[in-house]
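Marked as domain 'Clp R' by Swiss-Prot: 83-228. In Swiss-Prot, a mutagenesis experiment is listed as THR111 to Val, annotated with the note No effect. The note that Swiss-Prot attaches to the published mutagenesis THR164 to Val is: No effect.
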Amino acid sequence: MASYTVSFIPLTLSNPRIFVSRQNGSPSSSSRIPLTSSLLGKKLLATQPSHRCFVPKLRCLTSASTVLNVPIAQPENGSSDKIPKWSARAIKSLAMGELEARKLKYPSTGTEAILMGILVEGTSTVAKFLRGNGVTLFKVRDETLSLLGKSDMYFFSPEHPPLTEPAQKAIAWAIDEKNKSDVDGELTTAYLLLGVWSQKDSAGRQILEKLGFNEDKAKEVEKSMNEDVDLSFKKQGQ
């Protein structure tokens, strides 16, 4: 099984790009493949925007970056054609998930963090669906702390909390399902949510079940798996 690293380059660089690096165990075998989005093109930026905060006689500049190791079977022909395009919202959801794990001072990024990342991003169709069904960010945070507990106040989360095994499997499931669909378009946040749901013993799945998400709701999400934006308001205006 090959490992793909999704790298989110900080905003401080000029002409930032996102790359997927294939790693087969040795640095010499890695290659860089642009992770593209039809919305923003190949120069897609998925980091949390850098921001400056001004305090009297104090100036600070912060910038966040994210690196995610995504396991997925290597294409038979060795080409990059099997790597699906990711929507900007899906990429941001993963980045926000890692930051949520860091906020909670967790040592790794789990399925519960991916779920929180989807809700933090908040503008995708599936995020709106979750909120409409009572699955909110605050509820997920509370359930996460109830299920996994609080981290030690003196513990410092890694700069890039690694993905847990269930989280890796959830992302691999999303990528594989997108490849199997043979549908043009990007890998959306719906694939990520259903990837979390597919891991039956994961924290993310348990939290979703606790908040009322079930197989019927999962089937509703499946109907719009290839849509990240609700365009129904445009259809009504035509």
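Yeah, the Cβs are placed from backbone N, Cα and C, and that goes for glycine too.
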Tally of residues which DSSP labels helix, strand or coil - the domain 'Clp R' (83-228): 90 helix, 4 strand, 52 coil
Mutagenesis positions: THR111, THR164 - member with fewest neighbouring CB atoms within 10 Å: THR164
Cα-Cα distance linking THR164 (mutagenesis position) and THR111 (mutagenesis position), given in Å to the nearest integer: 8
